[in-house]
Amino acid sequence: MNIDMNWLGQLLGSDWEIFPAGGATGDAYYAKHNGQQLFLKRNSSPFLAVLSAEGIVPKLVWTKRMENGDVITAQHWMTGRELKPKDMSGRPVAELLRKIHTSKALLDMLKRLGKEPLNPGALLSQLKQAVFAVQQSSPLIQEGIKYLEEHLHEVHFGEKVVCHCDVNHNNWLLSEDNQLYLIDWDGAMIADPAMDLGPLLYHYVEKPAWESWLSMYGIELTESLRLRMAWYVLSETITFIAWHKAKGNDKEFHDAMEELHILMKRIVD
């Protein structure tokens with residue numbers, strides 16, 4: 001159900017201009033008035049308040065409950081830009097991700113919201129079901145699944161943290177005053193930090209630079225971490241393949257298959 005534009009107008013006042021923020025759900029809007037700009041969203045998680053307090057997302061201005069029970073949140077709309085792929089190898093990204101992964105406040109809130117730590121075995125079972133559902137039996141995918149099965153016992157890691165689970169460069173915003181934010185937290189999980197580190201390093205950082213990037217993040221590149229990162233980026237790639245196949249996104253499906261081909265060569269080399 002979309003946000004009621006008339007209700008928003010009454011909430012903010014007639015002086016505010018309100019327009020959709022994009023996306024198919026109708027759940028997000030921009031509003032502006034006298035140089036002030038807000039980003040409005042319906043039914044954001046209570047997690048947003050902690051992310052705002054920690055300085056990880058743009059500041060939460062207010063939260064209001066609508067007559068139908070929906071909750072609208074308003075955040076400062078930041079003027080700035082998305083990061084470019086080349087920006088992802090820099091220190092600011094490493095330091096912000098480290099801040100997220102070591103935040104007790106974020107972890108406590110996700111636990112209060114009922115999130116359970118991700119189990120790699122359960123993730124692999126879901127992945128195999130998704131592949132079976134789209135009848136995708138390509139030898140390359142089966143090779144990838146075999147790798148995940150063979151190394152499952154090696155990826156159990158005790159220290160679970162809050163993971164964003166979609167660290168694509170499009171989700172990192174750099175404001176005009178050089179403040180970095182990570183947005184779009186709908187898929188956040190309690191998991192092995194390698195779930196974020198793997199996709200980020202494999203997609204954005206040259207392999208010879210992994211050690212120096214992880215040094216900025218604050219840890220060493222161990223063989224255990226190397227394996228866990230490979231495991232999670234591989235599982236993510238196969239999940240994307242099954243998802244695009246199910247949606248009938250032919251171009252994205254073939255692109256993901258090519259990515260899997262390259263990834264398997266990198267992992268086994």
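Backbone N, Cα and C atoms are what each Cβ position is placed from, and that goes for glycine too.
Keep in mind that what you see is a predicted model, and the values were worked out from it rather than measured.
Residues annotated as ATP binding site in Swiss-Prot: F39, H76, W77, M78, G80. Shown in sequence order, Y30, K32, Q37, L38, F39, P58 are the residues of the chain, 6+ apart in sequence, with a C-beta less than 8 angstroms from the C-beta of W77 (ATP binding site).
Residues within less than 8 Å, Cβ to Cβ, of D166 (mutagenesis position) and separated from it by at least 6 positions along the same chain comprise D184, G187. For the mutagenesis result D166 to A, the note given in Swiss-Prot is Loss of ATPase activity. Loss of ability to complement for the deletion of this protein.
According to Swiss-Prot, the active site, proton acceptor annotation covers D166, on the basis of experimental evidence.
In Swiss-Prot, the entry for mutagenesis N168 to A states: No effect on activity. The structure shown retains the original residue. Taking the Cβ of N168 (mutagenesis position) as centre and 10 Å as the limit, one finds 16 other Cβ atoms among all the protein chains shown.
Recorded in Swiss-Prot as a mutagenesis result, N171 to A carries the remark: Loss of ability to complement for the deletion of this protein. In three-state terms derived from DSSP, N171 (mutagenesis position) belongs to a helical segment.
Secondary structure at D184 (mutagenesis position), as computed by DSSP, is coil. Where Swiss-Prot documents D184 to A as a mutagenesis experiment, the accompanying text is: Loss of ability to complement for the deletion of this protein.
Its own atom aside, the Cβ of F240 (mutagenesis position) has 18 Cβ atoms within 10 angstroms in the protein chains shown. Listed in Swiss-Prot is the mutagenesis experiment F240 to A, annotated as follows: No effect on activity.
Here the residue is the original one, while Swiss-Prot reports the published mutagenesis W243 to A with the comment No effect on activity. Long-range Cβ contacts of W243 (mutagenesis position) within its own chain (separation 6+, distance under 8 Å): A130.
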**Fill in**
Counting Cβ atoms within 10 Å of each Cβ, the densest environment among the recorded positions H76, M78, N171 belongs to M78
**Asked** Hey, what's the Cβ neighbour count for D184 (mutagenesis position) at 10 Å?
**Response** 15
**Fill in**
Same-chain residues at least 6 positions away from G80 (ATP binding site) with a Cβ under 8 Å from its Cβ, in sequence order, are L173, L174, S175, E176
**Request:** State the count of C-beta atoms found within 10 angstroms of the C-beta of F39 (ATP binding site), not counting that atom itself.
**Result:** 19
**Request:** Write down the Cα-Cα distance for N171 (mutagenesis position) and M78 (ATP binding site), rounded and given in Å.
**Result:** 13
**Message:** Measuring Cα to Cα, how far is N171 (mutagenesis position) from H76 (ATP binding site) in Å?
**Reply:** 16
